[in-house]
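> Following this message is one structure expressed as structure tokens.
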Amino acid sequence: MDKEKLDVKIEYCNYAMDSSVENMYVNKVWVQCENENCLKWRLLSSEDSAKVDHDEPWYCFMNTDSRYNNCSISEEDFPEESQLHQCGFKIVYSQLPLGSLVLVKLQNWPSWPGILCPDRFKGKYVTYDPDGNVEEYHIEFLGDPHSRSWIKATFVGHYSITLKPEKCKNKKKWYKSALQEACLLYGYSHEQRLEMCCLSKLQDKSETHDKVAALVKKRKQTSKNNIEKKKPKFRKRKRKAILKCSFENVYSDDALSKENRVVCETEVLLKELEQMLQQALQPTATPDESEEGHGEEINMGEKLSKCSPEAPAGSLFENHYEEDYLVIDGIKLKAGECIEDITNKFKEIDALMSEF
């Protein structure tokens, strides 16, 4: 078979398929059986579809075509959506009611149960294409935790109680909890299901605006309070530093004044001590040289008598001089009250120095 004949045959097949699709589906309507154990799609003629009450459920036994009027009969071959597009057709989905329990087909995920509920931001649960047909649904997915998203109507179908769990590679616990929740909500009414949609509850726009404004105001007040709180802390620390510095200055001033006082008192005591020593030296000092020499001899004699180990301890003369005089560096000093006063002065000086 040459190439020209093959191209002609392919074109003929495409034309035959297009014409068959057109003849089969023009002026006809697909209706889904609402039996939860069936959910098959049946093709109705335009006359039969006109008799369908959209407010009432429809089942397979209501089909006038005897070939497909039982739930046990398999579904008719349904063309791919791309084939319909090539012929200029498109699938139009009827709008599912709010609060419906649905099953969503997701890529790389098992069919996931959810509830049709309003988007709290848009305030609606369905969007339409330019022709006025259903395009997307807002769905809150079941499971722990809930999640929400806008899904194309192509991937949204009725939930069936006979659904068998599919293989789930990831989030197995999440998928299991979603199926359990779907079984629980299956017997609920549409209104009760909407109450379970915690992520999608409608809020008044004015109320939302007020909440946002209150939140912004609260944040401003919080930031303002934080600034006000920070300022006193800074000032308090600054004041503490100033007080500490002042205290140290006062303390240092007190220490200096105390030091000056001790030094002055010590100087006074030293002067008094010097006067006492001068008074103690007066009896031994004589104006003429002969007396000075004589005094020196006496002093030397006293030195020898005191330093000599041979001198008797019980000598009255030495005892008299020991009681009345004290020899320091060869100088004879008056004893008695003068020596006692000098000792007391030294004690006072020691006390002042220890205090300093």
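Backbone N, Cα and C define each Cβ position, glycine as well.
Nope, none of those substitutions made it into this model, it's the original residues.
Where Swiss-Prot documents W30 to P as a mutagenesis experiment, the accompanying text is: Loss of histone H3K4me3 binding. Among the mutagenesis experiments that Swiss-Prot reports, W30 to L is described with the note: Loss of histone H3K4me3 binding; when associated with F-41. Here the residue is the original one, but Swiss-Prot notes a mutagenesis experiment at this spot, W30 to C, D, E, H, K or R: Significantly reduced histone H3K4me3 binding. For the mutagenesis of W30 to A, V, L, M, G, S, T, N or Q, Swiss-Prot gives this note: Reduced histone H3K4me3 binding. The structure shown keeps the original residue. Experimental mutagenesis at this site is recorded by Swiss-Prot as W30 to M, annotated: Loss of histone H3K4me3 binding; when associated with F-41. The feature Zn(2+) binding site is assigned by Swiss-Prot to C33, C38, C60, C71, with sequence analysis given as support. In Swiss-Prot, the entry for mutagenesis W41 to F states: Significantly reduced histone H3K4me3 binding. Loss of histone H3K4me3 binding; when associated with L-30 or M-30. The structure shown retains the original residue. Record note (Swiss-Prot), mutagenesis F78 to S, I, P, D, E, H, R or Q: Little effect on histone H3K4me3 binding. The unchanged residue is displayed. The domain 'PWWP' annotation in Swiss-Prot covers 98-162.
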> So what pLDDT does the domain 'PWWP' (98-162) average out to?
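Looking only at the domain 'PWWP' (98-162), pLDDT averages out to 90.
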> What count of other C-beta atoms do you get within 10 angstroms of the C-beta of C71 (Zn(2+) binding site), across all chains shown?
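Result for C71 (Zn(2+) binding site): 14 neighbouring Cβ atoms inside 10 Å.
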> How many helix, strand and coil residues does the domain 'PWWP' (98-162) contain under DSSP?
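Here the numbers are 3 helix, 29 strand, 33 coil.
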> Specify the count of other C-beta atoms within 10 Å of the C-beta of C38 (Zn(2+) binding site).
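That number is 20.
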> What are the other residues, in sequence order, whose C-beta lies within 8 angstroms of the center of the C-beta atoms of C33, C38, C60, C71 at the Zn(2+) site?
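Leaving out the recorded residues gives N35, N37, L39, K40, R42, Y59, F61, N70.
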> List nothing but the one residue from W30, F78 whose Cβ has the fewest other Cβ atoms within 10 Å; the candidates are the mutagenesis positions.
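So among W30, F78, the mutagenesis positions given, the one with the fewest Cβ atoms within 10 Å is F78.
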> Let me spell it out: for each of the binding-site residues (C33, C60), count the other Cβ atoms within 10 Å of that residue's Cβ, using every protein chain shown. Which one has the most?
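Answer by Cβ density within 10 Å: C33.
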> Select the closest residue to C71 (Zn(2+) binding site) from the following mutagenesis positions, measuring between CA atoms: W30, W41, F78.
W41
> To the nearest Å, how far is the Cα of F78 (mutagenesis position) from the Cα of C60 (Zn(2+) binding site)?
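Rounded to a whole number, the Cα-Cα distance is 16 Å.
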> How many whole Å apart are the CA atoms of C38 (Zn(2+) binding site) and W30 (mutagenesis position)?
15
> What count of other C-beta atoms do you get within 10 angstroms of the C-beta of W41 (mutagenesis position), across all chains shown?
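Excluding its own Cβ, W41 (mutagenesis position) sees 14 Cβ atoms within 10 Å.
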> Between C60 (Zn(2+) binding site) and W41 (mutagenesis position), how far is it from one CA atom to the other, in Å?
9
> How many whole Å apart are the CA atoms of W30 (mutagenesis position) and W41 (mutagenesis position)?
6
> Could you round the CA separation between W41 (mutagenesis position) and C33 (Zn(2+) binding site) to a whole angstrom and send it over?
6
> Please report the DSSP secondary structure of C60 (Zn(2+) binding site), reduced to three states.
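It is helical.
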